[in-house]
Amino acid sequence: MLANVVSRKASGLRQTPARATVAVKSVSGRRTTAAEPQTAAPVAAEDVFAYTKNLPGVTAPFEGVFDPAGFLATASIKDVRRWRESEITHGRVAMLAALGFVVGEQLQDFPLFFNWDGRVSGPAIYHFQQIGQGFWEPLLIAIGVAESYRVAVGWATPTGTGFNSLKDDYEPGDLGFDPLGLKPTDPEELKVMQTKELNNGRLAMIAIAAFVAQELVEQTEIFEHLALRFEKEAILELDDIERDLGLPVTPLPDNLKSL
């Protein structure tokens, strides 16, 4: 009988989870103990990699997870979701910026720019200071409204554990804005379309950086630079033909020599 009681007591002790205690002193000086709060176990690295590998945007030639800087080694799924939201947003802004560069340089006299005292001219990197204030004010308000809507739809209340994190039921990038009804209902088709958007956004981020660098170095507009490159290549090809025929070579204009 006594053995059975001892056995049950020992079994109960084994099933009770251990809790760490911290010895503290009360105001009266007596020594007491308080239980330490239990912390959640960190998400395993394998879970983060598996989650990332199944996201839209994994594409050739990088069929696996492309993470040369090793960000995922110390990241959580919450971090990955926030980074994906940032990538989608920056890609969309870059696509608009790349389009705005080339269109803005072709519509330099368009009255929407509120530049009544003179014309907007030159590379797009110098248009900011030439365009009237009446254009930037409504644009700033529109950006503020759009960003406020994005925060309201996707971001958690910044208190407690919700600081700097997305809502649990929010799909990064999905703001519910689909006026043309192009969003596929099939999950696989949706993933393909999301991958296309990500790839176009990634290309646009590289393109807008190249646009800015090219205009800073050569001080020419995008299409003007492209036309000059074609002109130079045409002259060089013509020179090769003239050499083969024993004809005088067409000289390369000075403005094309530096291209």
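Yeah, the Cβs are placed from backbone N, Cα and C, and that goes for glycine too.
Original residues only: the substitutions mentioned are not part of this model.
In Swiss-Prot, a mutagenesis experiment is listed as ASP117 to Asn, annotated with the note Impaired in non-photochemical quenching (NPQ) under high light conditions; when associated with Q-221 and Q-224.
Annotation source Swiss-Prot lists chlorophyll a 3 binding site at GLN130, GLU197, citing similarity to another entry. Listed in sequence order, ILE88, GLY91, ARG92, GLY173 are the same-chain residues six or more apart from GLU197 (chlorophyll a 3 binding site) with CB atoms under 8 A from its CB. Under the DSSP three-state reduction, GLU197 (chlorophyll a 3 binding site) is assigned to helix.
There are 11 other Cβ atoms within 10 Å of the Cβ belonging to GLU147 (chlorophyll b 3 binding site). In the three-state DSSP scheme, GLU147 (chlorophyll b 3 binding site) is classed as helix. Residues annotated as chlorophyll b 3 binding site in Swiss-Prot: GLU147.
Note: ARG150 (chlorophyll b 4 binding site) has non-local neighbours THR89, LEU175, i.e. same-chain residues 6+ apart with C-beta under 8 A of its own C-beta. The chlorophyll b 4 binding site feature in Swiss-Prot is assigned to ARG150.
Annotation source Swiss-Prot lists chlorophyll a 4 binding site at ASN200, citing similarity to another entry. There are 16 other CB atoms within 10 A of the CB of ASN200 (chlorophyll a 4 binding site), with all protein chains counted.
Quoted from Swiss-Prot, the note attached to the mutagenesis of GLU221 to Gln states: Impaired in non-photochemical quenching (NPQ) under high light conditions; when associated with N-117 and Q-224. Residues near GLU221 (mutagenesis position) in space but far in sequence (CB under 8 A, at least 6 apart, same chain), listed by position: GLU105, GLY122, PRO123, ALA124, GLU215.
Other C-beta atoms found within 10 angstroms of the C-beta of GLU224 (mutagenesis position) number 15, with every protein chain shown included. Listed in Swiss-Prot is the mutagenesis experiment GLU224 to Gln, annotated as follows: Impaired in non-photochemical quenching (NPQ) under high light conditions; when associated with N-117 and Q-221.
Checking each of the recorded positions GLN130, GLU147, GLU224 against ASN200 (chlorophyll a 4 binding site) by C-alpha distance, the shortest gap belongs to GLU147. Within 10 Å of the C-beta of GLN130 (chlorophyll a 3 binding site) there are 15 other C-beta atoms, taking all protein chains into account. You'll find the Cα of GLU147 (chlorophyll b 3 binding site) roughly 34 Å from the Cα of GLU224 (mutagenesis position).
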